Amino acid sequence: MSQALKNLLTLLNLEKIEEGLFRGQSEDLGLRQVFGGQVVGQALYAAKETVPEERLVHSFHSYFLRPGDSKKPIIYDVETLRDGNSFSARRVAAIQNGKPIFYMTASFQAPEAGFEHQKTMPSAPAPDGLPSETQIAQSLAHLLPPVLKDKFICDRPLEVRPVEFHNPLKGHVAEPHRQVWIRANGSVPDDLRVHQYLLGYASDLNFLPVALQPHGIGFLEPGIQIATIDHSMWFHRPFNLNEWLLYSVESTSASSARGFVRGEFYTQDGVLVASTVQEGVMRNHN
């Protein structure tokens, strides 16, 4: 396991304060606030700690209410909404400075047989031979602002290989579609619940910026503000984050200073394992 992956697993492994109450640390990725995927992953960890082990998260719906401070810990307060014969529901509040910054409602279910069908995986080049985002960042290190340089060129917990590179510092006009391959940078423990909250973390990577592509804007360009409003995810089938997953993302709308994106995770052999939807603020202050 790489040190970067070990650090992320430690970050997402919360300290239990008392029943239903957890504390998580924050990481600074060089962004303007706490990375949304961190809050999602930590909230999923907190929620799963309160349900029977055989019940796995199959969906969550969340709202980001305030920017999180990457220099302060976050408290996660888990409320039990229901424990039924088949499903468990939890509501999680993420709190900083005495105020909620995020709410999540998550539903859990034990594996159960039933009807099966899925969308066909879109075509995409294989990940072999594609450069990783870290390799791309290292090749562009001389162009990176000092505040971002160390964050972007360091070893990362997840290896991300874009099919087409979109420069966050200088965008180019493109169709609102993006495909990236993602896998863990090292070996994730053999526990599907761990893989699920790691994928929750990963689901916020290469997501909302896709809505900027038709406008030729990179999300780190001066004067550009983007921030998640809500983020939802559905886990359809088991998966292994030690193996490549294709994250296929599209933006179907942008209006009223908001961008809308949706994505799908597929295994290399075409199994649809998860779906995502997000809406966020997109403003050009220039």
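Note: Cβ is positioned from N, Cα and C throughout, glycine not excepted.
Under its mutagenesis annotations, Swiss-Prot gives Ser107 to Cys the following note: 2-fold reduction in catalytic activity. As a published mutagenesis entry, Asp204 to Asn or Ala appears in Swiss-Prot alongside the note: 1000-fold reduction in catalytic activity. No significant change in substrate affinity. Summarising the annotation, Swiss-Prot assigns active site, charge relay system to Asp204, Thr228, Gln278. Record note (Swiss-Prot) on the mutagenesis of Glu279 to Gln: 4-fold reduction in catalytic activity.
Distance between Cα atoms for Ser107 (mutagenesis position) and Asp204 (mutagenesis position): 19 Å, as a whole number.
The two recorded residues, Asp204 (mutagenesis position) and Thr228 (active site, charge relay system), show a Cα separation of 9 Å. Within its own chain, Gln278 (active site, charge relay system) has Asp204, Phe207, Leu208, Thr228, Asp230, His231, Ser232, Phe260, Val261, Arg262 as residues 6 or more apart in sequence whose C-beta sits under 8 angstroms from its own. When Cβ atoms from all protein chains are considered, those within 10 Å of Glu279 (mutagenesis position) total 19, not counting its own. Within the set of recorded positions (Ser107, Thr228), the lowest number of other Cβ atoms found within 10 Å of a Cβ is recorded at Ser107. The secondary structure of Asp204 (mutagenesis position), as reduced to three states from DSSP, is coil rather than helix or strand.
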